[in-house]
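**Q** There's a structure below that I have some questions on.
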Amino acid sequence: MTAFSTLNVLPPAQLTNLNELGYLTMTPVQAAALPAILAGKDVRVQAKTGSGKTAAFGLGLLQQIDASLFQTQALVLCPTRELADQVAGELRRLARFLPNTKILTLCGGQPFGMQRDSLQHAPHIIVATPGRLLDHLQKGTVSLDALNTLVMDEADRMLDMGFSDAIDDVIRFAPASRQTLLFSATWPEAIAAISGRVQRDPLAIEIDSTDALPPIEQQFYETSSKGKIPLLQRLLSLHQPSSCVVFCNTKKDCQAVCDALNEVGQSALSLHGDLEQRDRDQTLVRFANGSARVLVATDVAARGLDIKSLELVVNFELAWDPEVHVHRIGRTARAGNSGLAISFCAPEEAQRANIISDMLQIKLNWQTPPANSSIATLEAEMATLCIDGGKKAKMRPGDVLGALTGDIGLDGADIGKIAVHPAHVYVAVRQAVAHKAWKQLQGGKIKGKTCRVRLLK
């Protein structure tokens, strides 16, 4: 393991910040890519989510930011709003050593006018989806004249979503003299073609899936298709995870599994492609703040999910692609933490299990299912209040915290994460005081205005 301090160009303040964030040593992708990135070279990297790639390009682009220059100097393109939010959050943490650095996300599904207002003072860094960014470029609300670093994150996913033309159009607005960093989980011909068009003699780095595999205990259970839900309920009763993601291959199974867990008192939410954007946002917020213990999701819907301490991942169905299997289980061992991944295998999935074994070069750890016993509940510690207002009402976490602890009299220990979104604020409060907080906040005020509050269920 190589320490970040070996990178002589990182300033002491950044090294101190990395230490405070718990980043003590570099991941394989960081060790391979950062020297070239910090030297200003173009780099193309094939690596999975969870490999530390955000910090790799984040540390690089931050070294080129002049906070006294109020122009956009770095751009990160992402396939989804969720990934953009995740990347922006990580960049803000990495940028704590650099005061007054403005980072802005520009994604579809958010009011254009609100974004236009935020752009009156140009951000130093923009994290965006290609379509919405192109809208702003064409309307003249964003300028890339001072851009020195362009990053394309999950480039293969952007192509899958049909963003190829939009990416080309965006790049036409960028200066030719820039550093371009391209990250992709896979490397199809279309990605190689984009690299050839937009990069100059890039350093090619490939982090093999087996090299990047974190310290995860994998357990496999042979069961019938009909036996999967009872087995899942028993295993959740046994392990009692504070947070768990269950992966299903279809939206139908995703909802059926979620409903079955809730029926026995195991708090679960579902995340799949049929959800409206608002419902999707609320689901992600509620799971992240502890208002549900289990998230049942499809692979596409879970892209960009950022949960720091995920104790357990369950493959309700084995993925068709072994690379997807690695991507799934890697969510339970972020930043070097260990994790547990459980996979169910019905007889018709045996071939998929063999492919996973061959690819990862491991002997599968087959387990005996626990004996039939009573199902234990899995209750969430927190509940979520949704307050109308958010960024457009200039609400801050401190405003909400003050209302809850001052006017309503909640103990600070009863309040969890406060997430401020454009039109809403989501507040996690302990279940025991949730109804009291909701009822009293209904008639109360935040920043002098009466607020509309809902208790999400």
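The backbone N, Cα and C atoms fix where each Cβ goes, glycine too.
None of the listed substitutions appears in this model.
Here Swiss-Prot flags 34-205 as domain 'Helicase ATP-binding'. Residues or ranges marked as ATP binding site by Swiss-Prot on the basis of sequence analysis: Ala47, Lys48, Thr49, Gly50, Ser51, Gly52, Lys53, Thr54. According to Swiss-Prot, the experimentally introduced change Lys53 to Ala is described as follows: Shows accumulation of partially-assembled 45S particles. Quoted from Swiss-Prot, the note attached to the mutagenesis of Glu154 to Ala states: Shows accumulation of partially-assembled 45S particles. Summarising the annotation, Swiss-Prot assigns domain 'Helicase C-terminal' to 230-376. Experimental mutagenesis is annotated in Swiss-Prot for Arg331 to Ala, with the remark: Shows accumulation of partially-assembled 45S particles. Binds rRNA normally but is severely impaired in ATPase and helicase activities. Overexpression confers a dominant slow growth and cold-sensitive phenotype.
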**Q** Looking only at C-alpha atoms, tell me how far Ala47 (ATP binding site) is from Arg331 (mutagenesis position), rounded to the nearest Å.
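**A** It is 14 Å, counting Cα to Cα.
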**Q** Roughly how many Å lie between the Cα atoms of Lys53 (mutagenesis position) and Glu154 (mutagenesis position), rounded to a whole value?
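**A** That separation, Cα to Cα, works out to 10 Å.
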**Q** Roughly how many Å lie between the Cα atoms of Gly52 (ATP binding site) and Arg331 (mutagenesis position), rounded to a whole value?
**A** 12
**Q** So for Lys53 (mutagenesis position), how many other CB atoms are inside 10 Å of its CB?
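**A** Total other Cβ atoms inside 10 Å, all chains included: 27.
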**Q** Between Glu154 (mutagenesis position) and Arg331 (mutagenesis position), what is the CA-CA distance rounded to a whole number of Å?
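**A** Roughly 16 Å, rounded to the nearest whole number.
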**Q** Of the residues in the domain 'Helicase C-terminal' (230-376), how many are helix, strand and coil by DSSP?
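**A** Computed counts for the domain 'Helicase C-terminal' (230-376) are 63 helix, 25 strand, 59 coil.
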**Q** If I take the alpha carbons of Arg331 (mutagenesis position) and Thr54 (ATP binding site), what is the distance between them in whole Å?
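**A** Approximately 15 Å lies between the Cα of Arg331 (mutagenesis position) and that of Thr54 (ATP binding site).
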